[in-house]
Amino acid sequence: MNSQPQTRSPFFQRPQIQPPRATIPNSSPSIRPGAQTPTAVYQANQHIMMVNHLPMPYPVPQGPQYCIPQYRHSGPPYVGPPQQYPVQPPGPGPFYPGPGPGDFPNAYGTPFYPSQPVYQSAPIIVPTQQQPPPAKREKKTIRIRDPNQGGKDITEEIMSGGGSRNPTPPIGRPTSTPTPPQQLPSQVPEHSPVVYGTVESAHLAASTPVTAASDQKQEEKPKPDPVLKSPSPVLRLVLSGEKKEQEGQTSETTAIVSIAELPLPPSPTTVSSVARSTIAAPTSSALSSQPIFTTAIDDRCELSSPREDTIPIPSLTSCTETSDPLPTNENDDDICKKPCSVAPNDIPLVSSTNLINEINGVSEKLSATESIVEIVKQEVLPLTLELEILENPPEEMKLECIPAPITPSTVPSFPPTPPTPPASPPHTPVIVPAAATTVSSPSAAITVQRVLEEDESIRTCLSEDAKEIQNKIEVEADGQTEEILDSQNLNSRRSPVPAQIAITVPKTWKKPKDRTRTTEEMLEAELELKAEEELSIDKVLESEQDKMSQGFHPERDPSDLKKVKAVEENGEEAEPVRNGAESVSEGEGIDANSGSTDSSGDGVTFPFKPESWKPTDTEGKKQYDREFLLDFQFMPACIQKPEGLPPISDVVLDKINQPKLPMRTLDPRILPRGPDFTPAFADFGRQTPGGRGVPLLNVGSRRSQPGQRREPRKIITVSVKEDVHLKKAENAWKPSQKRDSQADDPENIKTQELFRKVRSILNKLTPQMFNQLMKQVSGLTVDTEERLKGVIDLVFEKAIDEPSFSVAYANMCRCLVTLKVPMADKPGNTVNFRKLLLNRCQKEFEKDKADDDVFEKKQKELEAASAPEERTRLHDELEEAKDKARRRSIGNIKFIGELFKLKMLTEAIMHDCVVKLLKNHDEESLECLCRLLTTIGKDLDFEKAKPRMDQYFNQMEKIVKERKTSSRIRFMLQDVIDLRLCNWVSRRADQGPKTIEQIHKEAKIEEQEEQRKVQQLMTKEKRRPGVQRVDEGGWNTVQGAKNSRVLDPSKFLKITKPTIDEKIQLVPKAQLGSWGKGSSGGAKASETDALRSSASSLNRFSALQPPAPSGSTPSTPVEFDSRRTLTSRGSMGREKNDKPLPSATARPNTFMRGGSSKDLLDNQSQEEQRREMLETVKQLTGGVDVERNSTEAERNKTRESAKPEISAMSAHDKAALSEEELERKSKSIIDEFLHINDFKEAMQCVEELNAQGLLHVFVRVGVESTLERSQITRDHMGQLLYQLVQSEKLSKQDFFKGFSETLELADDMAIDIPHIWLYLAELVTPMLKEGGISMRELTIEFSKPLLPVGRAGVLLSEILHLLCKQMSHKKVGALWREADLSWKDFLPEGEDVHNFLLEQKLDFIESDSPCSSEALSKKELSAEELYKRLEKLIIEDKANDEQIFDWVEANLDEIQMSSPTFLRALMTAVCKAAIIADSSTFRVDTAVIKQRVPILLKYLDSDTEKELQALYALQASIVKLDQPANLLRMFFDCLYDEEVISEDAFYKWESSKDPAEQNGKGVALKSVTAFFTWLREAEEESEDN
């Protein structure tokens, strides 16, 4: 950067100062008593910097101090006020606005430069000697003192109701941690060390020792601590009057830093903090008074983080480090005293950093030269500062800084500074929350302000040095506190002159989010003193800002504009309490404070009006206007009530009153978010790692004018700690069973529990669950009349509410019909369920009169209503009541009918109901009548009752003819009449509830129907008119699809041709709809001859068939038998090009009415064609083929000539066209095979296709048609393919080719079929398992289309996994090794084989040698040992099937696996695992059996003898348990249902007379008698079907 001297002003360009606004100064760290600073106070993402200080003329022990830079990267410490305050006219201001820490997820970050990476600002730690904390004191009683009355105790005055004349509103303390009340310096007792320096202590920095903040982590609850008393009550913050006095001597006083929010530390650490604070002030004062500085300042700034791990820091100047860290045990005077002469614009001074740090509780310790007063007067002259490092400075440190003038374009683009070596030993960070620094003369104020003006550049240099310090700072700092404390205390007591410096900052420096981001610890340490100091500073700061705004007017830097925008976006409005601010850890809170990048944040500038009290007027009357006081509304100190504050209800509020601010839209780019996209206002205490969030992009360009404002946004505060109490209604509705009045009686509780169980059962009642639920009902205790009536009411209400389930509810009542209970009023008598139920039904049936009364009343109300809204409401209520009554009546009638069908009601009662309903001619009664007759008509309409029924129906017909009722009712009556005429067989199926089996069955039928319709539709689509096709004979045909129909060939099974075995054609050959060869679909010639004699007369259309040449090759060998494809082939029409192998039929009239063909010589109309064909039909005798008449022969002259050619080429045509036809026939074969699973039939059909070389089409169709179906379907298809290959009906080449067509598209198909690789493996596995094709051959062929897409390994792993389930890991590994295959050949290049196998769990394949367990000699295990091992695996270890397979194969050979010993041990272990003992009863856990079915199936292997051994083992296990009732029957049921044991094995066990197995056999047989009875009955039924 080129150095460019600034002649007009030594300060940075500043934006216009805007009116101050009330903010929440909560960023000051709370100084809390604690032991030594913890070793890790600062987070790893924050920098810690040390700044050297100037030598002071006072006897003050000097040492390096650490300062923590604030959130303001490149902008000076001032930000425009919110929109609700007036905006001054645009003009240059001495401060830059910038985003506050609340604008980012973390409290500190680095300046954003467009072309430079963002670095995080770091806490600058001012190491000083640390002295052991003094003895802790107990918590003191709260005393409230008035600083304007010399510290007079006014506690009693306030408690007694007298108003306090304190100029600041009460500043509440956070409620999270109880702390004693804070005190102002003028209020503290004599023995307490003063935090604000005395007159002589101009060096007292406006920042607190970092140690104080660090130490606060040690102890959560601070204790009162003596503080130094200021010799003068005026040692508060500088008053505005004094500030004005200094205006003439300072050019930019506003930059003076003093933490406005200074919580007076009541802890022992205050002493050290005060000591450190006394050291820091001279630096800021001295520096601020100098207009020009040399690069030595930069050097010292960069060297200010000695011995610490330095990190590159963004710097405004490019600084080259030329010195190395040196020994630290040297005196201060020997250390780097370098003259500094650099233009203030070029030197990034620490002033703003000081300002920031002071506000957040950290001060830079800078020593001022002795000539401070003189230098103050020379604003443009270069100044030589001698900076001394008090302790352990390096002998030689030299930084070469190339200053450059800071212009609007250059500020944002400074390069980061390289890491600088440590210059001094690390010290404990010092945080001084002092709000005012008193100096010996007004020039000190000027000095401090000047230093602040240089903050832009110096802070950037410092920010990097601090990054690596944090791990060391606390280690060596403890020992240096004592010296500094002593000197500071001495100085503070010496100072006799009450000169004060205004060290406050504009209130807008600290953004609302900055305050809200402070931790719970920071909020706790807020003092009332802090607010007073803020008030005293504001006026002075305003005057200094006005003065500075007159002298410096450079253009605004674009980066600053961006910052201004960011401030507006994120920091415009003060946020009362930031979510999670209290839950941030203490360490984070310290960092948050120390790292906020501007001291401006803590100063609160309040507009003192002429008529109101001012801090300079100590004796004046304290009165303020409303706006002034409202400025304090959302300060954290005002929001949170102190712990020990007395309950002054008139003054102190318990809760904050949130203002309702208008909502504004937040720019999503600026709104800070956490890593999970949580916005900042919902950040519940989470500290975002990594410092600040993403830098603000393109923000400055949206605010080009300083005065441009955005409307305030609404602050949404969410408290996660606050319990939200919902308002409870006094008379809230509760369910009857939960009301307290009923809960007292134990009998009532039992009754309600009974009703609850009945409701639960009723809700679950379905036809499928009926038996199971009825068992539960039978177990209920219904022993009183009240309970019985309650149960009946529940059942009845449920039945009439759900008429479709009335059958189930009626059956439930049938089961309960015998239930009797004693009557309540007559103890000797009983009442039964049936009587009460019928009474309930009758009461509901006769309820219509009561309903009519209700309806009449509502109708009168409706007629009397005058208002339209009232009429509408009443009308709706009336209609709703009628509808409800109608539905209840219909439900009741339906329920009554079902009860009658179950013989619970007599026939006479039903006739009475019918008569009653017929008498009432209202629509509701007639609808009920229809529903009743539909339900019970068939049962009432028997021979004896027919005359009565005739009367009913005659009356109904009369009602229909009279047409006095609505059409809906008339149609309902007519439907019932028609139903009786149809012998009560409904046209529609019953729409009641169905079982799962019924639903599945109907779904399967529906699916088949849909497939048939789709196939018909596809056939019709191929007949679209106007599409010309050229057949093999060269004929152009126009296919018309008008009115075309395809019929099921099963309806034409007996229609055959009387002569040759050729197809029937109703129109010329190329016409699309010609019939197939007979509707039989290709019967062989012999079959056709046999049928011809008996059925030839049926084929009346045989004369329409064109004459076939004698040389024509019959097509029967390749035709497909219709018997095999009735379900799927009936919908298939012929192809447009009229292949000679038709497979479908069509109506004759379809083609009589179809479009004319091009082979017709004349353009005769369709009517003429139809007429000629009908005349021909009439002439048929049915015995012989008749030649066409002369006209037709003439028309077909061309076709006749082409006929021989076609017949000669028939074989070639068949081959050329067979692929598409073969696809269709293959689909038919596969559909039928999957439906009936007849391998023999399917193989015969494939053989009849006679399409060697084209069977790859069959394979492809098989794969495609089963790919998305069930696993069993794919397994069956794989088995069929294996058998075809095994029988050599399907060649391996066709097999591979058929699969390859699918494999080429498999990767794309995986999008729609995610498990396609598993499905393909299921189709292939049977081939490998049975050895139809070798592993090597299949793997190589299948991988060819998959290698380009890198999926070969995936498919191969799925195949191997399936093989492991069916064979064993050992065998699969052997197969792989025998195939001599390498995984590298099947995986994408660069993929690690071992990792792939581990991921796919195929690592067992890698090992060439068997595992150790397999290598062991397989000794013969006894039955007991086998059982114990298997029991441990299955019951204790709960091993999965794979583990059991592995163990068995590792320990047993093939002979042992088939031995009865092993089979019995396995069956015993599985059955034992499945037995559940409930007290004295036993039952079977069918889930365990189902889980172990694969193991049983594998080793029993469907072998009857092995299954018999398993049954013997089961019998022995039951005998050991003393044969619990029904346990063996349950096992038999489960094993039979899961198809583990076959019927033959059960019968064999039943009839077995083996003497070794007779123990308990008789009892076992007796217990399963019902099972065998059911088994035989089921077998007989299947035979009958």
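Cβ atoms here come from the backbone N, Cα and C positions, even for glycine.
The domain 'MIF4G' feature in Swiss-Prot is assigned to 755-983; the stated evidence is sequence analysis. When pLDDT values are averaged over the domain 'MIF4G' (755-983), the model yields 88.
The annotation domain 'MI' is assigned in Swiss-Prot to 1221-1343. Using DSSP to sort the residues of the domain 'MI' (1221-1343) gives these counts of helix, strand and coil: 96 helix, 0 strand, 27 coil.
The annotation domain 'W2' is assigned in Swiss-Prot to 1416-1585.
DSSP assigns Arg756 (mutagenesis position) to a helix in the three-state reduction. Over all protein chains present, the Cβ of Arg756 (mutagenesis position) has 12 other Cβ atoms lying within 10 Å. Among the sequence features in Swiss-Prot, the mutagenesis site Arg756 to Asp is noted as follows: Reduces binding to EIF4A; when associated with D-759 and D-764.
Here the residue is the original one, but Swiss-Prot notes a mutagenesis experiment at this spot, Arg759 to Asp: Reduces binding to EIF4A; when associated with D-756 and D-764. Within 10 Å of the C-beta atom of Arg759 (mutagenesis position) sit 13 other C-beta atoms, taking all shown protein chains into account.
Annotation for Lys764 (mutagenesis position): spatial neighbours Leu773, criterion Cβ-Cβ under 8 Å with sequence separation of six or more. Annotation note: Lys764 (mutagenesis position) sits in a helical segment as assigned by DSSP. Here Swiss-Prot notes a mutagenesis experiment, Lys764 to Asp, with the remark: Reduces binding to EIF4A; when associated with D-756 and D-759.
Around the Cβ of Arg814 (mutagenesis position), a 10 Å sphere holds 18 further Cβ atoms from the protein chains shown. Arg814 (mutagenesis position) falls within a helix when secondary structure is assigned with DSSP. Annotation of the mutagenesis experiment Arg814 to Asp in Swiss-Prot: Reduces binding to EIF4A; when associated with D-820.
Mutagenesis annotation in Swiss-Prot: Lys820 to Asp, described as Reduces binding to EIF4A; when associated with D-814; the structure shown retains the original residue. In three-state terms derived from DSSP, Lys820 (mutagenesis position) belongs to an extended strand segment.
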Problem - Those residues of the chain, 6+ apart, with a Cβ under 8 Å from that of Lys820 (mutagenesis position) - result: Thr830, Val831, Asn832, Phe833
Practice task
Could you round the CA separation between Arg814 (mutagenesis position) and Arg756 (mutagenesis position) to a whole angstrom and send it over?
Solution key: 21
